[in-house]
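According to Swiss-Prot, the features are:
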- HIS194, HIS198, HIS224: Cu cation A binding site (BINDING)
- HIS344, HIS348, HIS384: Cu cation B binding site (BINDING)
- PRO24 to Asp: Depending on subunit (VARIANT)
- LYS26 to Glu: Depending on subunit (VARIANT)
- LYS29 to Glu: Depending on subunit (VARIANT)
Amino acid sequence: DVHSSDNAHKQHDVNHLLDKIYEPIKDEKLHNTAHTFNPVADTSIYGDDGAAAKTLMQKLNDHRLLEEHHWFSLFNTRQREELAMLFTVLNQCKEWDFLNNNAAFFRERMNEGEFVYALYVSVIHSKLGDGIVLPPLYQITPHMFTNSEVIDKAYSAKMTHKEGTFNMSFTGTQKNREQRVAYFGQDIGMNIHHVTWHMDFPFWWDDSYGYHLDRKGELFFWVHHQLTARFDAERFSNWMDPVDELHWDDIIHEGFAPHASYKYGGEFPTRPDNTHFKNVDGVARVRDMEITENRIRDAIAHGYITATDGHTIDIRQPNGIELLGDIIESSMYSSNPHYPGSLHNTAHGMLGRQGDPHGKFNMPPGVMEHFETATRDPSFFRLHKYMDNIFKEHTDSFPPYTHEDLEFPGVSVDNIAIEGHLTTFFDQFKYSLVNAVDSGENVEDVEIYANVHRLNHEEFTYDIEVRNHNEEDKFATVRIFLCPTEDNNGITLNLDEARWLCLELDKFWTKLGDGKNLIERSSKDSSVTVPDMPSFESLKKQADEAVNGGHDLDLSAYERSCGIPDRMLLPKSKPQGMEFNLYVAVTDGDKDTDGSHGDHDHHGTHAQCGIHGELYPDHRPLGYPLERRIPDDRVFDGVSNIKHALVKIVHDPELRA
């Protein structure tokens, strides 16, 4: 008999906990557990002797929790507290069965959105969740990813019992310039990357939950910087200028009509073009946002921040950007949560509520108040360009790297070549909408799918020739960036202008033997990207087969869904092609890491998502060596371990199956 805590049984449990989340549990065993288990009957099953479970049960019995069949937003303080309470209960469970029993119990009694978020964060962070692949959120809460028109057709198909696949278009029309890049912000894989990163690094995380999230503040900067740089690369690919930053004293130029509805709560609010920022009741005044920004800029200019107890902390040192990231977000890691104020989180609330700032029309939260939907709104990228420029102000205060800072003595990059074609195209992708529609008892499910177009690229391989003149093996870090060569007007960019627009393509470690080394690296092995997640149907089928067959299940290749979709590694480019500089920097791996030459594959997406419960593997600043200003390109040209090659990316306009 296979133990109930093996991967197959755990995957089976999670599948059934998340299936048709707005309806009672279908699995008979879990359904019985939900109605017979008492979370506080035996408190020895928890690491905290049931303190969290008692608190949550008290709130539940006093009817002080958010009702079921109601919208949930992480930016709503009270709802976030409830989610954190449930997460704490699950996180304190000593064994999988206890976590599973609690999850079944609270699934039937708490708000569905709070439950899903808490379960996802628990599986991601708890050791008990190792080996489990969380189903793609676009199949669990499809309303957050799917246009209303498609959801309506899915309901119609269900009611008439007719199978159907419905094409989902990007919201808007060609009259709207922003429509040209809607495929980026509205890509369901990019939405998943964004929401999952914020589950991997929650702004409400406290180390009392079990461990420290290493370099969380710096990763907050780097992940959003890369999203913004990638968005700008897509704009260049569509004859558009880079996105402009948001200004609190200016209008919000682009409106947005989400064409999406909550499962319960009505339509997502719309925002017309050229809206003036308004004070938002219960969130902030416009003046508060300007004050917060000024306080942060003052800290950068002074080179220090003031902690809660009044002492000053120097930010003009290597981990300064880490401290700044925690303050700008702001997270529980902030050195002073009350001063200067929460710029990022409050800004999301401000933008989300501009359609109904005083609550006159009882509108639900806007798309900016959910990490799942935020990147759909063009104002998301304006907001992050604005914050990115604040971070740049900080990094520009550091002295540029010198020849000695950059060199890897005795190592030279002799040649960079690409095997294969750098070709992008759009393909089609189907996902099931079975969980979007309601089911009665004994009513058969109907095969209903949404069909979306997604950016993709042909696979390619980097061939990098590196010579090691040291007459002994060397451990090396290989860093690969893609940098634009010119702006939208065809004006050539120097390296200092281009560096902030560069896309991180890969970062990995390798051993250099004495003499000539040929490093071959496939695009699909990038530490920046993740493959497509298995569909919910596939996860259910594999888990059921493993449980029934009594064998285990290994889905470790898909365990993390934080990372840029691997098909979006390259920017779209144009049919006539666009030239980019491919930069390869080979740096001293012994200096870059803790020096242990063990497994440095790190399985997947460590570049932008780190490694759970461990130190970030690279000691260098994120973005090194391009994160500091470069007043003279010749410093880079003068070191042998950094080289660049001109490459051309071509877009094939033919839609592929």
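Every residue, even glycine, has its Cβ placed from backbone N, Cα and C.
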Local backbone state of PRO24 (variant position), from DSSP in three classes = coil
Request  = List the Cα distance (Å, whole number) between LYS29 (variant position) and HIS194 (Cu cation A binding site).
outcome  = 34
Ask   = Tell me, by DSSP, whether HIS344 (Cu cation B binding site) is helix, strand or coil?
value = helix
Request  = Check the Cα-Cα distances from HIS384 (Cu cation B binding site) to the recorded positions PRO24, LYS26, HIS194 and tell me which is shortest.
outcome  = HIS194
Message = If you compare CA-to-CA distances from HIS224 (Cu cation A binding site) to each of the recorded positions PRO24, LYS26, HIS344, HIS348, which comes out shortest?
response = HIS344
Integer Cα-Cα distance in angstrom, LYS26 (variant position) to HIS198 (Cu cation A binding site) = 30
Task = Please report the number of other Cβ atoms within 10 Å of the Cβ of HIS198 (Cu cation A binding site).
result = 20
Request  = Other than HIS194, HIS198, HIS224, which residues of the same chain sit close to Cu cation A? List them in sequence order, counting a residue when its Cβ is within 8 Å of the Cβ centroid of the site.
outcome  = HIS193, VAL195, TRP197, PHE220, VAL223, LEU227, PHE371, ALA374, THR375
Query = Other than HIS344, HIS348, HIS384, which residues of the chain come within 8 Å of the Cu cation B site, judged by Cβ distance to the Cβ centroid of those residues?
reply = HIS224, GLU329, LEU343, ASN345, ALA347, ALA374, PHE380, LEU383, MET387
Key: Number of Cβ atoms other than its own within 10 Å, given for PRO24 (variant position)   = 11
Query = Which whole-number value in Å describes the distance between the Cα atoms of HIS198 (Cu cation A binding site) and HIS344 (Cu cation B binding site)?
reply = 13
